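Feature annotation from Swiss-Prot assigns domain 'CoA carboxyltransferase N-terminal' to 226-590; the stated evidence is sequence analysis. Quoted from Swiss-Prot, the note on mutagenesis experiment C230 to A is: Almost complete loss of carboxyltransferase activity in E.coli. Sequence annotations record features per position, and here Swiss-Prot assigns Zn(2+) binding site to C230, C233, C249, C252 based on a curator's inference. Record note (Swiss-Prot), mutagenesis C233 to A: Almost complete loss of carboxyltransferase activity in E.coli. The unchanged residue is displayed. For C249 to A, Swiss-Prot lists a mutagenesis experiment annotated as follows: Almost complete loss of carboxyltransferase activity in E.coli. Experimental mutagenesis is annotated in Swiss-Prot for C252 to A, with the remark: Complete loss of carboxyltransferase activity in E.coli. For the mutagenesis result C442 to A, the note given in Swiss-Prot is Loss of redox control, but also considerable loss of carboxyltransferase activity in E.coli. Here the residue is the original one, but Swiss-Prot notes a mutagenesis experiment at this spot, C466 to A: Retains 50% carboxyltransferase activity in the presence of DTT in E.coli.
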Amino acid sequence: MINEDPSSLTDMDNNIDSWKNNSENSSYSHADSLADVSNIDNLLSDKIFSIRDSNSNIYDIYYAYDTNDTNITKYKWTNNINRCIESYLRSQICEDIDFNSDICDKVQRTIIILIRSTNDTNDISDTNDISDTNDTNDTNAIYDPFDISDTNDTNEIYDPFFILDINDTNDTNDIYGIYDPDDIYETNIKDICERYSEIYPRNREKSTFVPIDYSDPNCMEKLARLWVQCETCYGLNFKQFFRPKMNICEHCGEHLKMSSSDRIDLLIDRDTWNPMDEDMVSVDPIKFDSIKELGSEEESSKDRLDEDMLSPDPIELDSEEESSKDRVDSEEEKDQSYIDRLDSYQEKTGLPETVQTGTDQREEIHPLFEDIMNQLDLYLQTAKNRVDSEEEKDQSYIDRLDSYQEKTGLPEAVQTGTGQLNGIPLALAVMDSEFIAGSMGCVVGEKITRLIEYATNLLLPLIIVCASGGARMQEGSLSLMQMAKISSALYNYQINQKLFYVAILTSPTTGGVTASFGMLGDIIIAEPNATIAFAGKRVIEQLLNKEVPEGSQSADLLFDRGLLDAVVPRHLLKEFLTELFQFHGFVPLT
């Protein structure tokens with residue numbers, strides 16, 4: 001079917017095999033004949049028309065033929081159209097194809113743009129047509145945009161960077177919509193690896209492509225809005241697809257950090273999560289900021305006392321006039337340049353001429369010395385700025401709590417509640433390493449303890465997902481006490497009530513969490529390559545001044561040593577837990 005003048009249409013044959021007499025087989029034998037070749041001149045102007053195959057699949061095509069020779073045969077017409085259809089059905093996407101016909105003369109140029117499919121492309125018969133091996137005997141009749149083996153025609157270019165013109169709305173005669181043929185890029189560049197700006201110099205002002213300036217100090221912040229960098233292979237993962245892939249690097253398969261909310265969505269069935277103790281927030285129980293200020297005041301007073309004890313006796317000082325003169329001389333020396341200071345010291349010391357540095361030598365040394373001094377000044381300024389930025393980050397404990405609550409949207413470093421895992425009711429606690437490194441303070445310990453007691457009373461299985469740097473130092477010994485409190489609640493849950501507790505260790509799990517409830521599970525599961533240790537790598541290296549071997553704190557090594565029961569990839573975790581609970585007698589409610 002062609003949206004053209006009715007006089008150009010002829011009786012359609014539902015089989016295009018009649019055009020296969022020219023020692024070539026069609027690459028798509030189930031398409032309808034488009035037009036009688038005798039009326040082909042009517043289609044030489046730029047037009048959009050529709051084609052329909054025998055399966056009632058309709059496609060809109062823009063076809064333009066720029067040539068000095070109007071002697072077009074059935075063979076040329078059929079081959080171009082069939083290659084166009086074949087390419088579309090292979091890609092199954094709206095894709096623009098701009099190629100030089102390798103069958104026509106070199107002066108002829110064919111432009112075919114597949115605009116859209118006007119019906120459902122999920123028809124099974126379409127895929128059957130594509131996979132029909134009987135129609136692919138002649139590989140020359142198939143245009144595959146991903147096939148680079150055909151190097152006979154060096155002018156054939158597949159254009160993967162076509163940019164839609166969505167700004168061209170002034171032309172009232174524009175019948176092509178956003179696919180304006182006036183904006184089709186003309187290029188004879190044969191190297192498809194050339195830079196974007198060299199391939200498309202014509203429409204660069206209209207392009208929505210925004211180059212990235214890596215010299216911009218905010219460059220990485222801009223990239224972080226769209227990309228997540230893997231900590232292992234440093235590959236970039238597009239944020240839009242990162243969460244559906246469960247925060248697993250698409251390049252190396254590394255399991256990157258995951259928020260507590262995402263883990264709840266991963267494990268708990270939809271609309272079954274019931275959070276607990278959401279209104280419980282941390283305070284400053286030991287007045288950590290007051291102790292810090294008191295300590296700084298004591299240090300300053302001690303320094304002042306030491307200075308007073310070490311200060312010289314005023315009697316031993318020179319006269320006030322000489323001391324003021326020395327101060328003036330020292331200030332003048334600081335303002336002098338290097339050459340002037342050399343001259344002044346030579347005049348002051350009275351050194352002979354043979355010892356003094358020659359004028360020529362000083363002129364040669366002076367630029368090098370000035371350059372070194374400028375570099376030192378730049379380094380000192382950079383260090384000063386770094387110190388200033390660190391001082392800005394040195395917030396009080398209460399301010400840090402507020403900033404992390406605003407950043408993560410969580411009141412504390414753990415979420416607790418009940419839900420269903422494939423229909424099995426359970427109690428769940430998930431720690432979040434983004435909230436002050438997932439550190440365990442009084443509120444974290446209290447929420448986990450309350451959850452364990454609630455699960456004990458209702459005889460629910462328990463899962464705790466650990467992701468923590470250990471006890472929170474801002475709360476002192478009160479944070480260390482949470483280790484014993486949680487362990488005591490687990491003793492009653494596991495030993496007295498004989499209930500089932502599963503610990504899931506993610507990266508990082510260190511410090512007091514590892515030394516308490518992290519390693520008390522009836523079944524201990526870890527994610528691949530998770531960092532699990534009592535003391536972190538940096539702490540060990542600073543304390544013992546020894547380098548920690550690579551991989552010595554990974555979950556895979558601990559599994560080999562028998563400290564873990566299983567290492568389960570993230571995408572298999574829910575099904576693994578379901579089978580584990582069913583094996584221990586827990587059945588779904590439905």
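Cβ coordinates come from backbone N, Cα and C, glycine included.
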Message = Let's check the environment of C252 (mutagenesis position): how many other CB atoms sit within 10 Å of its CB?
response = 12
Key: Rounded inter-Cα distance in Å - C466 (mutagenesis position), C233 (mutagenesis position)   = 24
Key: Chain-mates of C230, C233, C249, C252 with C-beta within 8 Å of site centroid, Zn(2+)   = E231, T232, Y234, G235, N237, E250, H251, G253, E254
Of the mutagenesis positions listed as C230, C233, C442, the one whose CA lies nearest the CA of C249 (mutagenesis position) = C230
Remark   = Long-range Cβ list for C442 (mutagenesis position), cut-off under 8 Å, min separation 6+ in sequence, same chain only, gives S282, P285, E475, L478, S479, Q482
Inquiry  = Can you tell me how many other Cβ atoms are located within 10 Å of the Cβ belonging to C466 (mutagenesis position)?
reply    = 30
Task = Please report the number of other Cβ atoms within 10 Å of the Cβ of C230 (mutagenesis position).
result = 17
Request  = Provide, as an integer number of angstrom, the distance between the C-alpha atoms of C233 (mutagenesis position) and C252 (mutagenesis position).
outcome  = 7
Request  = State which of the following mutagenesis positions has the fewest other Cβ atoms within 10 Å around its Cβ: C233, C249.
outcome  = C233
Request  = Look up C442 (mutagenesis position) in the DSSP assignment and report helix, strand or coil.
outcome  = helix
